[in-house]
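The structure under discussion appears below in the form of structure tokens.
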Amino acid sequence: MVPQALLFVPLLVFPLCFGKFPIYTIPDKLGPWSPIDIHHLSCPNNLVVEDEGCTNLSGFSYMELKVGYILAIKVNGFTCTGVVTEAETYTNFVGYVTTTFKRKHFRPTPDACRAAYNWKMAGDPRYEESLHNPYPDYRWLRTVKTTKESLVIISPSVADLDPYDRSLHSRVFPSGKCSGVAVSSTYCSTNHDYTIWMPENPRLGMSCDIFTNSRGKRASKGSETCGFVDERGLYKSLKGACKLKLCGVLGLRLMDGTWVSMQTSNETKWCPPDKLVNLHDFRSDEIEHLVVEELVRKREECLDALESIMTTKSVSFRRLSHLRKLVPGFGKAYTIFNKTLMEADAHYKSVRTWNEILPSKGCLRVGGRCHPHVNGVFFNGIILGPDGNVLIPEMQSSLLQQHMELLESSVIPLVHPLADPSTVFKDGDEAEDFVEVHLPDVHNQVSGVDLGLPNWGKYVLLSAGALTALMLIIFLMTCCRRVNRSEPTQHNLRGTGREVSVTPQSGKIISSWESHKSGGETRL
């Protein structure tokens with residue numbers, strides 16, 4: 001029952017293209033009333049739209065949309081951001097190496113991004129190694145820069161594929177839309193200049209897998225095709241249908257919002273831009289599940305009410321409300337006038353809000369005007385209350401509307417960092433914060449003494465340094481000893497070098513040096 005009911009859901013949820021659940025159905029055309037017996041009462045068949053009455057049936061094959069596609073086709077993808085990590089080292093005189101890391105961006109190529117994505121998905125260690133910081137090179141008393149390019153893959157990044165023009169829609173795209181994905185160009189630009197978006201499956205056309213093959217019976221009247229009976233046994237009318245391509249496949253959009261790849265000999269016009277197909281998303285599937293349960297419950301209530309009428313031989317306004325047709329199309333309307341059960345042919349339409357049929361107090365709008373009542377009685381259990389307000393039994397229950405509002409408020413989508421409108425990008429090509437979380441931390445590093453020599457070279461250098469230090473110590477000690485020896489000698493010379501004067505016979509005072517000299521000369 002449920003799989004079949006899913007296929008007539010578009011009949012009930014005809015206004016789903018507008019995003020609202022039809023809370024009621026009411027006749028927009030109402031035929032003349034005629035008296036009937038209670039044995040003529042019947043529960044409506046909500047699985048069939050009684051329409052043109054074509055009788056000539058012939059088998060044919062067609063394609064229709066898979067159950068579950070109503071709003072958008074999800075395309076799994078990923079973003080690829082190019083990052084350049086730069087390591088700048090400086091080695092000072094004594095061998096201390098200071099390393100400073102910086103990150104910038106570059107625009108990656110699609111081929112490189114595809115290879116990096118395949119590495120990541122396959123668990124290839126080359127992807128993780130590509131994200132590591134570069135091993136810095138260094139030279140004594142020089143500044144050396146070492147750079148390394150990395151590709152940061154962030155997934156998933158889901159985009160919506162528009163089946164009408166095969167464009168992609170996501171908030172990660174600059175204008176929310178990407179139309180350039182094709183065989184020759186398999187990527188989209190994003191809000192970030194150095195990030196591109198690519199589909200996980202390089203064959204984007206495979207994402208448009210929304211059709212299923214079915215067999216049915218074409219219904220025609222003479223040479224004119226009126227509609228068809230699908231493989232579930234449901235009749236679909238072609239009245240009001242228009243031509244529409246989905247994912248490049250030509251078909252017909254029916255009045256109930258469904259689509260079939262059916263060709264007719266009639267001259268059918270192309271659909272205007274506002275004529276869309278009811279494409280399902282997960283939220284709509286949940287709502288349709290509730291709709292199916294509600295229809296099954298309503299069917300059981302109708303049968304119970306009909307059984308009660310037949311058993312008790314009495315009819316009430318409340319019981320007549322269960323006999324109302326729940327989907328748009330032709331059906332019956334029932335009422336009680338002057339204690340007489342009445343029936344009329346009716347064509348039902350969907351109602352999205354109560355204001356459509358209750359524009360003012362005491363007015364029930366049918367066919368564009370206020371419908372007259374008979375002693376406060378309308379039809380299908382609708383009556384005029386003592387206070388002058390129109391009372392509709394179904395207005396007392398808004399279960400489905402509450403379910404829909406609950407579903408709408410409970411959707412929490414997964415947001416890609418670039419899809420967040422509050423994201424503020426840095427000026428220039430400095431690395432953004434959203435890629436930093438996917439890369440190792442960078443910070444300044446200062447190494448120990450390292451001159452870049454091999455192990456034997458280090459030992460030779462240490463030995464030469466120790467020998468030089470020893471020679472310097474010996475030299476300093478030798479200098480100190482010489483200084484200490486010269487100081488006592490100078491002190492003794494200063495102690496015996498006092499001036500001595502003598503008085504010669506001539507009475508002239510001469511110095512001792514002159515006296516010694518003249519004495520020597522005398523001796524000579």
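Cβ from N, Cα, C; glycine included.
Just the original residues are modelled here, none of the noted substitutions.
Predicted, not measured: the structure shown is a model, and the values here were computed from it.
Looking at Swiss-Prot, the entry for natural variant LEU71 to Ser says: In strain: Isolate SAD1-3670 var 1 and Isolate SAD1-3670 var 2.
In Swiss-Prot, the entry for natural variant VAL75 to Met states: In strain: Isolate SAD1-3670 var 1 and Isolate SAD1-3670 var 2. The structure shown retains the original residue. According to its DSSP assignment, VAL75 (variant position) is in a strand.
The secondary structure of SER261 (variant position), as reduced to three states from DSSP, is coil rather than helix or strand. According to Swiss-Prot, the natural variant SER261 to Ala carries the following note: In strain: Isolate SAD1-3670 var 1 and Isolate SAD1-3670 var 2.
Quoted from Swiss-Prot, the note attached to the natural variant LYS275 to Gln states: In strain: Isolate SAD Bern original var 1, Isolate SAD Bern original var 3, Isolate SAD Bern original var 4, Isolate SAD1-3670 var 1 and Isolate SAD1-3670 var 2. The Cβ neighbour count for LYS275 (variant position), using a 10 Å radius and every protein chain shown, is 15. Annotation note: LYS275 (variant position) sits in a coil segment as assigned by DSSP.
Quoted from Swiss-Prot, the note attached to the natural variant THR311 to Ala states: In strain: SRV9. A C-beta separation below 8 Å, combined with a sequence spacing of at least six in one chain, links THR311 (variant position) to none of the other residues. In the three-state DSSP assignment, the secondary structure recorded for THR311 (variant position) is helix.
One mutagenesis experiment catalogued in Swiss-Prot, ARG352 to Asp, is accompanied by this note: Severe loss of pathogenicity in mice. Secondary structure at ARG352 (mutagenesis position), as computed by DSSP, is coil.
For the natural variant ARG352 to Gly, the note given in Swiss-Prot is In strain: Isolate SAD VA1 and SRV9.
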Between LYS275 (variant position) and SER261 (variant position), find the distance joining the two CA atoms and give it rounded to the nearest Å.
16
In whole Å, how far does the CA atom of ARG352 (mutagenesis position) lie from that of SER261 (variant position)?
29
Around VAL75 (variant position), how many other CB atoms lie within 10 A of its CB?
22
For ARG352 (mutagenesis position), just count the other CB atoms lying within 10 A of its CB, please.
15
Residues near SER261 (variant position) in space but at least six apart in sequence (CB under 8 A):
TYR62, MET63, GLU64, PHE211, VAL249, LEU250, GLY251, LEU252
